[in-house]
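Novice: Below you will find the structure I want to go over with you.
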Amino acid sequence: MGVFNYEVETPSVIPAARLFKSYVLDGDKLIPKVAPQAITSVENVEGNGGPGTIKNITFGEGSRYKYVKERVDEVDNTNFTYSYTVIEGDVLGDKLEKVCHELKIVAAPGGGSILKISSKFHAKGDHEINAEEMKGAKEMAEKLLRAVETYLLAHSAEYN
């Protein structure tokens, strides 16, 4: 089994604390509201949102995937970090055992922030994972970030 790493940084005009609160802590409710074409629902199957929680995420009709199950590994409200593992779903296909994601939101000059995502794709057997296959996760994260950002800019009193 090989592990393939992929890292991406996406800038945002939203301050780090506000982005973490909306995109991460309340993302289960906010993202289906602002990007229903991407994600229609997030349901806690087990747990209360903290480490060990299992979530079932249903993708929108336009997606090539139907669902994933994720396990929350860590939530750090002080350092704005969140890590989770995709443990089930058609997104894993026959090549992947799991995908581990670590998100960190850091302050950027000028009052905005940077969303840093580090992903580890754990392949089954001798399967190779190429950059093109990993790029889908980056594109999805960026689309969701932009949808949340647009919402926050239009609703300046929320998530402060």
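Including glycine, each Cβ sits where the backbone N, Cα and C put it.
Natural sequence variation is annotated in Swiss-Prot for V8 to A, with the remark: In clone COR A 1/11. According to Swiss-Prot, the natural variant P11 to T carries this note: In clone COR A 1/11. Here Swiss-Prot describes P15 to S as a natural variant; the accompanying note says: In clone COR A 1/16. Listed in Swiss-Prot as a natural variant, E46 to G is described as follows: In clone COR A 1/16. Looking at Swiss-Prot, you'll find the natural variant T81 to K noted as follows: In clone COR A 1/6 and 1/16. One natural variant catalogued in Swiss-Prot, H101 to S, is accompanied by this note: In clone COR A 1/6 and 1/16. Among the natural variants that Swiss-Prot reports, I114 to T is described with the note: In clone COR A 1/16. Under its natural variant annotations, Swiss-Prot gives M134 to I the following note: In clone COR A 1/11.
Any idea what these are sitting next to in the structure?
Specialist: Under the three-state DSSP scheme, V8 (variant position) falls in the strand class. For V8 (variant position), the count of additional Cβ atoms within 10 Å of its Cβ stands at 16 [all protein chains shown].
Sequence-distant neighbours of P11 (variant position): residues of the same chain at least 6 apart with a C-beta under 8 Å from its C-beta are A108, G112, S113, I114, L115.
A coil conformation is recorded for P15 (variant position) in the three-state DSSP classification, outside any helix or strand.
Here E46 (variant position) comes close to G52, T53, I54: these same-chain residues lie at least six apart in sequence, with C-beta atoms under 8 angstroms from its C-beta.
All protein chains included, T81 (variant position) registers 17 other Cβ atoms within 10 Å of its own Cβ.
For H101 (variant position), applying a Cβ distance below 8 Å and a minimum sequence separation of six or more within one chain yields S83, Y84, T85, V86, I117, S118, S119, A137.
I114 (variant position) carries a strand DSSP state (E or B).
The DSSP secondary structure for M134 (variant position) is helix. Neighbour list (M134 (variant position), Cβ cut-off 8 Å, at least 6 residues apart, same chain): F4, Y6, S119, F121.
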Novice: How many Å lie between the Cα of P15 (variant position) and the Cα of T81 (variant position)?
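Specialist: Cα of P15 (variant position) to Cα of T81 (variant position) measures 14 Å after rounding.
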Novice: Do you know offhand how many angstrom separate V8 (variant position) and T81 (variant position) by C-alpha?
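Specialist: That comes out at 15 Å between the alpha carbons.
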Novice: Hey, what's the Cβ neighbour count for I114 (variant position) at 10 Å?
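Specialist: For I114 (variant position), the 10 Å Cβ neighbour count is 16.
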